[in-house]
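Colleague: Following this message is one structure expressed as structure tokens.
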Amino acid sequence: MHGSNKLPGFATRAIHHGYDPQDHGGALVPPVYQTATFTFPTVEYGAACFAGEQAGHFYSRISNPTLNLLEARMASLEGGEAGLALASGMGAITSTLWTLLRPGDEVLLGNTLYGCTFAFLHHGIGEFGVKLRHVDMADLQALEAAMTPATRVIYFESPANPNMHMADIAGVAKIARKHGATVVVDNTYCTPYLQRPLELGADLVVHSATKYLSGHGDITAGIVVGSQALVDRIRLQGLKDMTGAVLSPHDAALLMRGIKTLNLRMDRHCANAQVLAEFLARQPQVELIHYPGLASFPQYTLARQQMSQPGGMIAFELKGGIGAGRRFMNALQLFSRAVSLGDAESLAQHPASMTHSSYTPEERAHYGISEGLVRLSVGLEDIDDLLADVQQALKASA
């Protein structure tokens with residue numbers, strides 16, 4: 001950029017990477033190519049595009065200039081060769097796993113997963129001959145012991161939704177390379193501003209870009225980043241032929257607008273969450289708190305090794321179980337009772353009855369999701385107002 005070979009900083013790339021206004025009539029903001037199809041100057045040119053011999057667009061389910069800019073920008077931020085934009089986080093996850101797995105293959109999974117990911121695996125792809133096993137991705141000995149010749153993919157979230165359990169990403173990647181398995185990491189909670197799994201050895205990163213990347217709660221979107229070869233496979237197999245989960249150009253433009261302020265928003269999310277977590281840790285109504293920024297967090301050292309900041313998500317368990325959790329939730333006034341996360345607004349949800357309702361009670365207990373667990377997505381409001389709301393809700397929960 002500007003004649004320098006030095007890689008620009010994160011914020012600079014989030015705003016400028018891959019776009020030159022002079023290539024687009026001087027437009028400061030990238031144009032939106034709101035078109036389904038593209039014309040060819042000749043039949044021969046079109047044939048070359050279809051054969052992959054000529055760079056070009058022919059149908060927006062496969063590629064679109066607006067989406068391609070978003071994809072290049074996300075690849076730069078994650079430190080990957082290529083990116084792929086999709087219609088939702090589940091579009092990204094399903095397109096990726098349908099591409100990588102075949103009947104008879106095995107996928108090793110983190111113990112705790114987002115509820116819809118869990119449902120897709122256990123009630124979707126798992127019914128087509130793909131073997132599923134859950135492993136603690138922080139226990140590298142257990143992971144090594146679980147590997148078999150059929151293991152094709154290792155998939156996990158770090159931190160995990162909703163209990164914040166972390167994986168040793170570099171350690172997992174080292175084991176996977178030895179066995180020829182592909183490592184896929186859901187980096188939604190962190191974004192590339194806080195954690196870059198590809199730099200730790202992962203092969204692919206997936207995001208629900210609906211969350212922090214967008215940051216405004218007004219679109220659904222998904223992202224995949226990895227090597228050019230893997231991303232091309234997912235584009236031409238998982239997206240084009242299997243899910244069709246294409247992101248609209250308009251939503252891609254909104255997502256790029258959100259990414260421009262990602263670093264500023266994440267700094268604020270993290271700062272607010274740290275103060276709120278420290279407050280919760282002192283409250284008599286709280287049985288247990290899960291937040292990577294607290295020294296009491298069991299994986300505090302690992303968090304400091306692979307994350308630059310502890311993030312904006314907090315999970316905690318109230319004394320009194322599910323009844324206390326419901327009373328707390330219903331008493332909130334500033335926090336909104338809603339699924340999703342990463343918005344400017346602070347959100348609260350009860351996993352047992354919301355995002356992880358696809359788990360049985362026994363599965364939730366097995367994977368560390370108690371009936372009284374509350375998850376907070378700490379927003380950008382003034383911290384004093386957030387503290388006051390949580391304090392009065394805690395009193396109501398007792």
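Even glycines carry a Cβ here, placed using N, Cα and C.
According to Swiss-Prot, the record shows the following:
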type    : residues                                  : note
BINDING : Y59, S60, R61, G89, M90, S208, A209, T210 : pyridoxal 5'-phosphate binding site
MUTAGEN : R61 to A, E or F                          : Loss of elimination activity against L-methionine
BINDING : Y114, R375                                : substrate binding site
MUTAGEN : C116 to H                                 : Drastic decrease of the catalytic efficiency of the elimination reaction with L-methionine, by 6700-fold, and increases that with L-cysteine by 7-fold, mainly due to changes in kcat. Loss of ability to catalyze replacement reaction between L-methionine and 2-mercaptoethanol
MUTAGEN : C116 to S                                 : 9% of wild-type elimination activity against L-methionine
MUTAGEN : C116 to T                                 : 40% of wild-type elimination activity against L-methionine
MUTAGEN : K240 to M                                 : 50% reduction in alpha,gamma-elimination activity against DL-homocysteine, while retaining elimination activity against L-methionine and L-cysteine
MUTAGEN : K240 to D or E                            : Marked decrease in elimination activity against both L-methionine and DL-homocysteine
MUTAGEN : D241 to H or R                            : 5 to 14-fold reduction in alpha,gamma-elimination activity against L-methionine, while no change in affinity for L-methionine
Colleague: Taking Cα atoms as reference points, rank the recorded positions R61, G89, M90, A209, T210 by distance from D241 (mutagenesis position) and give the first.
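Modeller: Result: the closest of the recorded positions to D241 (mutagenesis position) is R61.
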Colleague: Among the binding-site residues S60, S208, T210, which residue has its Cβ surrounded by the fewest other Cβ atoms within 10 Å?
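Modeller: Sparsest of the binding-site residues S60, S208, T210 by Cβ contacts within 10 Å: S60.
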Colleague: Give me the Cα-Cα distance between A209 (pyridoxal 5'-phosphate binding site) and Y114 (substrate binding site), rounded to a whole Å.
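Modeller: Roughly 14 Å, rounded to the nearest whole number.
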Colleague: Between the Cα atoms of T210 (pyridoxal 5'-phosphate binding site) and Y114 (substrate binding site), find the distance and write it as a whole number of Å.
Modeller: 14
Colleague: When the Cα-Cα distance from S208 (pyridoxal 5'-phosphate binding site) is computed for each of the mutagenesis positions R61, C116, K240, which gives the smallest value?
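Modeller: Going through R61, C116, K240 one by one, the Cα closest to that of S208 (pyridoxal 5'-phosphate binding site) is C116.
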Colleague: Taking the Cβ of Y59 (pyridoxal 5'-phosphate binding site) as centre, how many other Cβ atoms lie within 10 Å?
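Modeller: That number is 15.
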Colleague: Which has the fewest other CB atoms in a 10 Å radius around its CB: M90, C116, A209, the listed recorded positions?
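Modeller: So among M90, C116, A209, the recorded positions given, the one with the fewest Cβ atoms within 10 Å is C116.
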Colleague: Residues with Cβ closer than 8 Å to the Cβ of K240 (mutagenesis position), same chain and 6+ apart in sequence?
Modeller: R61, I62
Colleague: What is the interatomic distance between the Cα atoms of C116 (mutagenesis position) and Y59 (pyridoxal 5'-phosphate binding site), given in whole Å?
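Modeller: Checking the Cα atoms of C116 (mutagenesis position) and Y59 (pyridoxal 5'-phosphate binding site) gives a distance of 29 Å.
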